[in-house]
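Going by Swiss-Prot, these are the annotated features:
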type: BINDING; residues: HIS126, ARG164, SER206, GLU229; note: hexadecanoyl-CoA binding site
type: ACT_SITE; residues: HIS126; note: active site, proton acceptor
type: MUTAGEN; residues: ASP131 to Ala; note: 65% decrease in transferase activity
type: MUTAGEN; residues: GLU149 to Ala; note: 25% decrease in transferase activity
type: MUTAGEN; residues: LEU197 to Trp; note: Loss of transferase activity; when associated with W-182
type: MUTAGEN; residues: GLU200 to Ala; note: Loss of transferase activity
type: ACT_SITE; residues: GLU200; note: active site
type: MUTAGEN; residues: HIS284 to Ala; note: 50% decrease in transferase activity
Amino acid sequence: MTLSGRIPLGGQVTDLGYAAGWRLVRAMPEAMAQGVFGAGARYAARNGGPEQLRRNLARVVGKPPADVPDDLIRASLASYARYWREAFRLPAMDHGRLGEQLDVIDIDHLWSALDAGRGAVLALPHSGNWDMAGVWLVQNYGPFTTVAERLKPESLYRRFVEYRESLGFEVLPLTGGERPPFEVLAERLTDNRPICLMAERDLTRSGVQVDFFGEATRMPAGPAKLAIETGAALFPVHCWFEGDGWGMRVYPELDTSSGDVTAITQALADRFAANIATYPADWHMLQPQWIADLSDERRARLGT
């Protein structure tokens, strides 16, 4: 059954839930918002927390899922809740002040690439608050371009696009746009602009198979392909939470001179793994990350 003949009930409820979150959480006093999201994280951590989160963190810490410390599960869910609390409140925060407060370690890597007229691909995992990093970049450089998955229903997708556009991001749809996103991203790089791509998960046929914490997964080919095609610098970036603040770092440019997409993506995976191992609680991955965790049907579609 659909609501108004257009949107499935589940999708409508999800969309309305996000709409309420952006409206209500933004209006809450900060202490109240922290209390609400903290309570939600503690509730989610009951009985060992989400099984997929536990399985993912087991790879990071090198232990069986049952031996992943409960403290890490609780810290991970608290970090995830903090991301969403900040996401709901970020549009109303003072972006200029945030741009002055935040400090990005080794940002000169990025500035040097842009000074040389090369453009830059910033590749990130889902860690810390990547939207906050985007706000910093907008305030200290200007708009950049990113890509968003086309969520269902369309109203939910539009809500996320409008949220990120309100922060100063240019957002391209992964599918269904007027032009393929790769084409537009390549143009931005040729124009010596930065692009930011979430880059640790692409469990589709187009993903590049890599070793990640000793096990096979697939990651997007886009960062490597864009750097090869345009000559742009490819930088791994990591975000994490630092007490009540935010940690962000740009790592040295990856060598893309080989033109080997698989080798370059593996180098990116290795950098991500080292960073996630350092800040495991701040890696927000509650979905299957490794091929072994997929259903038989999905593995068959991948040809594995």
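Sequential numbering from 1, following the chain as shown.
Cβ atoms here come from the backbone N, Cα and C positions, even for glycine.
Here the features listed in Swiss-Prot are placed on the structure.
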| residue | record | CB count, 10 Å |
| --- | --- | --- |
| HIS126 | hexadecanoyl-CoA binding site | 20 |
| ASP131 | mutagenesis position | 18 |
| GLU149 | mutagenesis position | 11 |
| ARG164 | hexadecanoyl-CoA binding site | 18 |
| LEU197 | mutagenesis position | 19 |
| GLU200 | mutagenesis position | 23 |
| SER206 | hexadecanoyl-CoA binding site | 9 |
| GLU229 | hexadecanoyl-CoA binding site | 15 |
| HIS284 | mutagenesis position | 21 |
Hexadecanoyl-CoA site span - longest C-alpha distance across HIS126, ARG164, SER206, GLU229, in Å:
27
Rounded to the nearest Å - Cα separation of GLU149 (mutagenesis position) and SER206 (hexadecanoyl-CoA binding site):
15
Cα-Cα distance linking HIS126 (hexadecanoyl-CoA binding site) and LEU197 (mutagenesis position), given in Å to the nearest integer:
10
What is the interatomic distance between the Cα atoms of GLU200 (mutagenesis position) and HIS126 (hexadecanoyl-CoA binding site), given in whole Å?
8
Provide the three-state secondary structure of ARG164 (hexadecanoyl-CoA binding site) computed with DSSP.
helix
Quick one: Cα separation, ASP131 (mutagenesis position) versus ARG164 (hexadecanoyl-CoA binding site), in Å?
8
Distance check against HIS284 (mutagenesis position) for the binding-site residues ARG164, SER206, GLU229, keeping those with Cα within 10 Å:
none
